[in-house]
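J.: Structure incoming, see below.
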Amino acid sequence: MAAQKDQQKDAEVEGLSATTLLPKLIPSGAGREWLERRRATIRPWGTFVDQQRFSRPRNVGELCQRLVRNVEYYQSNYVFVFLGLILYCVVTSPMLLVALAVFFGACYILYLRTLQSKLVLFGREVSPAHQYALAGGVSFPFFWLAGAGSAVFWVLGATLVLIGSHAAFHQIEPADGEELQMEPV
């Protein structure tokens with residue numbers, strides 16, 4: 001607990017507090033904890049995009065080694081690149097924004113309705129899971145018209161290209177033990 005507060009104080013000194021940067025709408029729970037861990041383990045963006053550290057790998061072995069080590073090292077940065085691409089895709093597609101508004105509006109109405117009373121159809125109580133499935137079914141035509149399927153594949157493709165090319169061409173720093181290893185002759 002004390003170590004966590006020390007890390008938070010260090011981040012606040014730098015002007016970045018993970019708790020203030022996270023939206024207040026995300027409830028405390030597993031999702032918020034995961035996002036806080038990602039935010040805490042993010043690598044400096046300066047080293048992430050340093051142009052002097054990009055070069056072509058010499059062979060396939062080095063390429064594979066770079067891919068594995070960079071994905072492991074910059075995992076949190078890659079998550080935020082992915083989230084940024086999702087945000088870009090949603091903001092630049094007005095129909096997708098409308099479809100998301102319809103879906104989240106229906107979910108919010110159902111949430112308010114369940115606070116007041118249970119929903120009963122044909123003499124049977126409808127569970128919240130079924131209600132949200134109904135909201136998804138109602139908003140499905142909007143997602144289909146907005147081209148949500150192509151947006152999903154665009155985001156996945158753009159993420160793979162960006163992360164794959166960064167991981168392949170970004171030089172890895174040698175680990176502490178690798179610098180001093182000598183091979184027998």
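Using the three backbone atoms N, Cα and C, a Cβ is placed for every residue, glycine included.
When I checked Swiss-Prot for this same protein, it listed these features:
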- Asn70 to Thr: Retained in endoplasmic reticulum, no interaction with RAB3A or VAMP2 (MUTAGEN)
- Tyr73 to Ala: Retained in endoplasmic reticulum, Golgi and tubular structures, no interaction with RAB3A (MUTAGEN)
- Ser76 to Ala or Val: Increased interaction with RAB3A or VAMP2, Golgi condensation (MUTAGEN)
- Asn77 to Ala: No effect (MUTAGEN)
- Tyr78 to Ala: Retained in endoplasmic reticulum, no interaction with RAB3A or VAMP2 (MUTAGEN)
- Trp154 to Ala: No effect (MUTAGEN)
- Val161 to Ala: Increased interaction with RAB3A or VAMP2, Golgi condensation (MUTAGEN)
- His166 to Ala: Retained in endoplasmic reticulum, Golgi and tubular structures, no interaction with RAB3A (MUTAGEN)
- Asp176 to Ala: Retained in endoplasmic reticulum (MUTAGEN)
- Glu178 to Ala: Retained in endoplasmic reticulum (MUTAGEN)
- Glu179 to Ala: Retained in endoplasmic reticulum (MUTAGEN)
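What's the neighbourhood like for these features in this structure?
T.: For Asn70 (mutagenesis position), applying a Cβ distance below 8 Å and a minimum sequence separation of six or more within one chain yields His166, Ala167, Ala168, His170, Ile172.
Long-range Cβ contacts of Tyr73 (mutagenesis position) within its own chain (separation 6+, distance under 8 Å): Arg43, Ile172.
Sequence-distant contacts (6 or more apart, same chain, Cβ under 8 Å) of Ser76 (mutagenesis position) comprise Arg38, Arg39, Thr41, Ile42, Arg43.
Mapped onto three states, the DSSP output places Asn77 (mutagenesis position) in helix. Same-chain residues at least 6 positions away in sequence with a Cβ under 8 Å from that of Asn77 (mutagenesis position) are, in sequence order, Ile42, Arg43, Trp45, Phe48.
The Cβ of Tyr78 (mutagenesis position) has 20 neighbouring Cβ atoms from other residues within 10 Å, across all protein chains displayed.
Residue density at Trp154 (mutagenesis position): 15 other Cβ atoms are found within 10 A of its Cβ, drawing on all protein chains shown.
In the shown protein chains, 10 other C-beta atoms lie within 10 A of the C-beta of Val161 (mutagenesis position).
In the three-state DSSP classification, His166 (mutagenesis position) falls within a helix.
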J.: Taking just the CA atoms, what is the gap between Trp154 (mutagenesis position) and Val161 (mutagenesis position) in Å?
T.: 10
J.: Neighbour count, 10 Å Cβ-Cβ cut-off, for His166 (mutagenesis position): what number do you get?
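T.: There are 20 such Cβ atoms around His166 (mutagenesis position).
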J.: According to DSSP, collapsed to three classes, what secondary structure does Trp154 (mutagenesis position) have?
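T.: Assignment for Trp154 (mutagenesis position) reads helix.
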